[in-house]
Amino acid sequence: MSQTLSFVLKTHSVRKDFVHSVKVTLARRRDLQYLYNKLARTMRAEACPSCSSYDVCPNCTSSDIPDNGSSTTSIPSWEDVTKTSTYSLLLSEDTSDELCPDDLVNVAAHIRKALSTQAHPANTEMCKEQLTSLLVMAEAMLPQRSRASIPLHQQHQAARLEWREKFFSKPLDFLLERIGVSKDILQITAIWKIILEKACYCKSYGEQWFCAAKQKLREMRTFESDTLKPLVGAFIDGLRFMTVDNPNPMGFLPKLIGLVKPLNLAMIIDNHENTLSGWVVTLTAIMELYNITECTIDVITSLVTGFYDKISKATKFFSQVKALFTGFRSEDVANSFWYMAAAILCYLITGLIPNNGRFSKIKACLSGATTLVSGIIATQKLAAMFATWNSESIVNELSARTVAISELNNPTTTSDTDSVERLLELAKILHEEIKVHTLNPIMQSYNPILRNLMSTLDGVITSCNKRKAIARKRQVPVCYILTGPPGCGKTTAAQALAKKLSDQEPSVINLDVDHHDTYTGNEVCIIDEFDSSDKVDYANFVIGMVNSAPMVLNCDMLENKGKLFTSKYIIMTSNSETPVKPSSKRAGAFYRRVTIIDVTNPLVESHKRARPGTSVPRSCYKKNFSHLSLAKRGAECWCKEYVLDPKGLQHQTIKAPPPTFLNIDSLAQTMKQDFVLKNMAFEAEDGCSEHRYGFICQQSEVETVRRLLNAIRARLNATFTVCVGPEASHSIGCTAHVLTPDEPFNGRRFIVSRCNEASLAALEGNCVQSALGVCMSNKDLTHLCHFIRGKIVNDSVRLDELPANQHVVTVNSVFDLAWALRRHLTLTGQFQAIRAAYDVLTVPDKVPAMLRHWMDETSFSDEHVVTQFVTPGGVVILESCGGARIWALGHNVIRAGGVTATPTGGCVRLVGLSAQTLPWSEIFRELFTLLGRIWSSIKVSTLVLTALGMYASRFRPKSEAKGKTKSKIGPYRGRGVALTDDEYDEWREHNANRKLDLSVEDFLMLRHRAALGADDADAVKFRSWWNSRTRPGDGFEDVTVIGKGGVKHEKIRTSTLRAVDRGYDVSFAEESGPGTKFHKNAIGSVTDVCGEHKGYCVHMGHGVYASVAHVVKGDSYFLGERIFDVKTNGEFCCFRSTKILPSAAPFFSGKPTRDPWGSPVATEWKPKAYTTTSGKIVGCFATTSTETHPGDCGLPYIDDNGRVTGLHTGSGGPKTPSAKLVVPYIHIDMKNKSVTPQKYDETKPNISYKGLVCKQLDEIRIIPKGTRLHVSPAHVDDFEECSHQPASLGSGDPRCPKSLTAIVVDSLKPYCDRVEGPPHDVLHRVQKMLIDHLSGFVPMNISSETSMLSAFHKLNHDTSCGPYLGGRKKDHMVNGEPDKQLLDLLSSKWKLATQGIALPHEYTIGLKDELRPIEKVQEGKRRMIWGCDVGVATVCAAAFKGVSDAITANHQYGPIQVGINMDSPSVEVLYQRIKSAAKVFAVDYSKWDSTQSPRVSAASIDILRYFSDRSPIVDSAANTLKSPPIAIFNGVAVKVASGLPSGMPLTSVINSLNHCMYVGCAILQSLEARQIPVTWNLFSSFDMMTYGDDGVYMFPTMFASVSDQIFGNLSAYGLKPTRVDKSVGAIESIDPESVVFLKRTITRTPNGIRGLLDRSSIIRQFFYIKGENSDDWKTPPKTIDPTSRGQQLWNACLYASQHGVEFYNKVLKLAMRAVEYEGLHLKPPSYSSALEHYNSQFNGVEARSDQINMSDVTALHCDVFEV
């Protein structure tokens, strides 16, 4: 950049053209200014976040600098700024001085003004791009704490934050691609910050982020070095080879012909065939011709693995070409040739097509290029300009990375130690990269900028080191206190002692001051008179110093913040014998950490006694400190006589040991020893290390084994180190330990079986195993001898240390280097070899640094390979085995000695007993190694022979097929046999079904024999297969098989299973049953004594079975056992059996609606006598569409709730197959004792209670009174302004005198009215459609839970236990498990459920404590709470929780939205679904729960049962939920006739399924009323979203045209559809841009698609608060939980931020008032902060613990909202 500015300012002609171009551009901008400002207001929502970097910035505000650039009170004028040294350094190449930060800020301020005001004088000297670049670099070069003074800094930060929100969730490949193509420096900075942030937290995001960050920080987009220079270099080398090295080009022609072999090549091409075998033959011949067969086979694997990586980048080329052509604008070009030449030159140098702004510069330089000479001169000027642009792009890239790293150096961003360590490593990498650029001669003019960037990174590195030190355990210092009378020489002795402990000057701390900026951190610290001040808590200060935990010193200066105490030795002095009193609570901790030295000076004491009042002479002090008496006290001696009492009671009871007298030298030595002992730590030894090898021998053989290992190391030039004993020394490779059998060792052990001096001769034969007598594989031996730990680069070379070469490669081109490196690398590492080869060839003088960077990120293979590369810059020797060592020399050195010897283990390792000690992995490894060697020797010949066989097969006679089989399925036909398409399908299907491999001829022959009626086994099986293949695709039959093993229920398929046709399906056109028997797990076969089937029976539970009399008369058996205790009532009978079926069916006296196979039943259900073949039978006449047969008697007929109401007992025969005779269910008492306790007793008489027909109970459970909702202290006077109040409290409430009992009775009365719902046939057709629709994403046969406790733990433990047990579930839990009372209740219900018996369906009734609208409070309306029995809830959770979870997990794809989080991107999916509809209807329903038809609820439960397994638990749960609910309150039990209790298990899912079927039935009836037959699945032709009673219907035009009739049908079903806002009027389509669903308004906001919570719901959060239960709700609660209340108000602020700043300011005042009056420790967030937090939580960037991912409860902390 500095070269560009110098070029512009110093070259008059160029400057004149340049300024003219700028003026023209500015004039055009002024003409378009008005239009731009007008459009900016309307397009602000979609504006680029980096708009602050352009000419007219919408984010900019007015500046204090005048338009003419004159001075202000704090900023000098533009004329004065241009005279500063900083400005001169920016425009010159002087690199001796640093840039002044203050002057840099002033320059940036004027540049900002120049960007916003065209009148500023800077616009006449520099263009917009230069001004913007200077401003960006000014921000990067300043330290982070000084950037706030730069203009536009906050706008830049805001822009980067917006980019961060847009790109944070993008994958790594997308971000890296954006860095490569983006021209926006703010966007690039934000992307770098995202990459580096995720790299710091790679534990959460993946290790690939950290690896990619390290790699990309070392890379720079230098197109000139990467592409242009190698291209030019290759051209020069080729030209030199053709001219200088080969002066006679024609002499090269014979060599070229001999190399190409054109005649052989032509013959191969002539014989080529365009078939698979032809290509194999041709390619193999070409590989043989040029002798590249082996290397081609080795390379194919690498090419295939990299193929998919290239495909993934195919779209990048298209996007770049598109951006190139769409970014151009028209230019008036006088000479297009030179114009395009300049553009091509710019691309070759910078790697980028020049943008529109730089095209104007090119045009200005080429305006006078009208001749050849002037064109060449202009091109030279442009080349210099392009080189400067290339350097500028590097500086801008480095600036962006520096800003990103410096902004991550924040405790709120990088919070843990791991992230700080990774940030430190990344900062060091970038620092090293910038340092490399400072050494580049081309970048010398940018050294001031680069040095400032390095200074910024130095600050980051220092800060990270401080943060790491704070969190790291430190060495515990040694603290000695010199006590004694004043004047004895303690301070002087402390100084002398410090010099003996360390060569550094001691640090000095004064505890009388409260900050310690003067502390230097040296090894010794002296604190003189540490206890002189009573105001200082010196005891705790000393305890903090002598500690392993880091101690942060209190410092006043900003740069010293975070300074740690790091001294190793602490010397303190004191005049007190007891610095800390023993009675102090910190005395024990203090004296445990310090050692006290009692210092006395006998000469001084005698002088003071002899001559009191005279000064002490110097003769009393000696230089060697022999005048001092140093007495070291014992541990924890608080004075000379006593030791601290461990119990802290009597401190004068334990005598101190005698002191130890020392001199100054021995004291220093003692302190050093104490420091070493104090910091010794016991560390757990690692497990078996794979790099440690132990050779176990006898003690007498240790020296011999050591000599053998050293001989092996010298013979093989190995890298391991020989150690005697388990202790290891430093080694670059493995360590070989010579051990005795008794020594412990964590490594791999090998037993030495032979060991003598004569074995040294065996090494010449290279048989290491025979020499040592150990059993080792070749791989282990190679690993021992040649493994290299890490990557090592040796810049200095000793010839005796170089390994012997295995390969010598002369590098003439980049391909030579890459091809040789492949031997050293794994498959992943081979792709990085090409990059390294480019670096080596382009910059040969930087070979060690580049190879070091490359080696750090490269994975080397485990094979030992040594290669010597002879390059133009010198010789490089690379040795690899796990790791790598590299020697880079500037001259040619060839190591003599041939090929390195490969260690082998000998041929006897698997013979005899040696194999017994090898693990199987080693044996198989040897086998695979042997197979690999065999393959390597035959792979070429195998390929050649295969190709030769294919070539020979060309001349084999072939049969031709005719017709459509020709060239179609020829490979599948036999010799001379052609199949039609149908025959081909038959052949394939027959082989697949019968698991055969018949040829075509055998299949045709078998089919022919079967058609002729052959009776052999194969022909009979074929005819059976053919008949089953021709049957319908959906035929199957359920059968009961009775055998020796018992009774089995199996499904026998009568046809092959075929795919479902999703098109026209006639099964939806009319009602039909499912084809399977209801309650099949409860149905058994009744047989006679011979086992012949007579009829069926149905299990009622506990071994009681129901059947018909003519089936069980005589000797009847069930499951091979005679039945007993037979009781009859007419034709209906019951009996007992000890054989119990796995499930039971519920019975009920009522009218059936379904026959045993699910078909509808038409009957008047009036019993009368009918004449049958078995005599007169009293039964009911019915008609169905199912044909029955003899033996079907006893099968159940059911009602809408799945209860058995009658048994099949006869039919009309072949003449009238639809006529059926059904025996009604009659109660027969078969109970020996009560089966299960229940509240509702059928035997008790009915009573009337306040208009309800009910049963009286023995106990009375009253309805809870009072409320926990109170007025907030902040709104005692104005709570009436709120639209909601706590619900009515009963008869004593002045707002509504209605009693709680009356409220419950009024709420229950609608449940007692019968609601019919949709017609039977319509309902079951829609049920089939919904099942078919859900089958697309809900799996079948979801297993039920088999563990009772596991099912119980799936429940919400904050809810009621139901009518049989008082309190909530968590009240009956101990240590997370149920107590005995709850466990007994669960066990009794679970036992019945495992037998398939339905449980009592009873609920306890309460009233919900909540806020209600004031008008509803005055009317006395409260919502009921149905408390379900905990046993029923557990059984239902076990049966259907898996199905429910499968449905809710796919809410994005289906109509049911249970489980959706309206504060997440899921709301965007809802918005897209709504927008795609032709018409949208939002519907709510009044009194939804009480208007539900039992038949619809039973159909929904059957849907859940359809997707679950067929276990008894599922039968029990389904039968229980289908039975009528019973409400229990105030000592009465009411059996309701309709409705769906709100506390029913899985109520949200069942309600949603009901909703879907209601809407489907209404649509079906509306269409068929218009003579439109519905033969398709309705749910595939429209979309809907439902959550209980909330619904949004997205109708196509056809459905919308009959919407009035649809809603009319819903009303006819008993429902009460209303508008969402409860207003009166017909339901009409709404605007899809603002749809209300789940009390949320789904709309587009400036932040994206959001679900806005109702404003009144947010505001009433601040008026009421939860507290103790009371009737006085107008009085604030006595205690307030500040945590939950603070979280509630915080979330309310976040929700309010989505409604805009005006509404948020209103909420903010309420929040501040609540904080003040309620005493909360909460600071309400500002609008921008609340908006940022909500958006972060919405996008998943910032998680919160109170997030509720379900919309049936509010996402705020408190449940005050009306749901």
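Placed from the backbone N, Cα and C atoms, the Cβ positions cover glycine too.
Just the original residues are modelled here, none of the noted substitutions.
The active site, for 3CLpro activity annotation in Swiss-Prot covers E1131 (among others) and rests on experimental evidence. Summarising the environment of E1131 (mutagenesis position), the number of other Cβ atoms within 10 Å of its Cβ, over all protein chains shown, is 27. Under the three-state DSSP scheme, E1131 (mutagenesis position) falls in the coil class.
Per Swiss-Prot, the feature domain 'SF3 helicase' maps to 458-614; the stated evidence is sequence analysis.
For 1073-1229, the entry in Swiss-Prot reads domain 'Peptidase C24'.
Counted with DSSP, the domain 'RdRp catalytic' (1478-1603) comes out as 60 helix, 27 strand, 39 coil. Residues or ranges marked as domain 'RdRp catalytic' by Swiss-Prot: 1478-1603.
Record note (Swiss-Prot) on the mutagenesis of H1079 to A: No effect on protease activity in vitro. Residue density at H1079 (mutagenesis position): 24 other Cβ atoms are found within 10 A of its Cβ, drawing on all protein chains shown. Under the DSSP three-state reduction, H1079 (mutagenesis position) is assigned to coil, being neither helix nor strand.
Among the mutagenesis entries in Swiss-Prot is H1093 to A, noted as: No effect on protease activity in vitro. Proximity of H1093 (mutagenesis position) to non-local residues of its own chain (separation of 6 or more, Cβ distance below 8 Å) is seen for S1085, V1086, T1087, G1191, given in sequence order.
Within 10 Å of the C-beta of H1099 (mutagenesis position) we count 26 further C-beta atoms, all protein chains included. What Swiss-Prot notes for the published mutagenesis of H1099 to A is this: No effect on protease activity in vitro.
One mutagenesis experiment named in Swiss-Prot is H1110 to A, and its note says Complete loss of protease activity in vitro. Counting every protein chain shown, the number of other Cβ atoms lying within 10 Å of the Cβ of H1110 (mutagenesis position) is 21.
Looking at Swiss-Prot, you'll find the mutagenesis E1131 to A noted as follows: Complete loss of protease activity in vitro.
Among the mutagenesis experiments that Swiss-Prot reports, C1193 to A is described with the note: Complete loss of protease activity in vitro. For C1193 (mutagenesis position), applying a Cβ distance below 8 Å and a minimum sequence separation of six or more within one chain yields G1095, Y1096, V1108, H1110, V1111, L1207, H1208, T1209, G1210.
Across all of the domain 'SF3 helicase' (458-614), the predicted model scores a mean pLDDT of 86. Calculated from their C-alpha atoms, the gap between H1079 (mutagenesis position) and E1131 (mutagenesis position) amounts to 21 Å.
For the pair E1131 (mutagenesis position) and H1099 (mutagenesis position), the Cα-Cα distance reads 17 Å.
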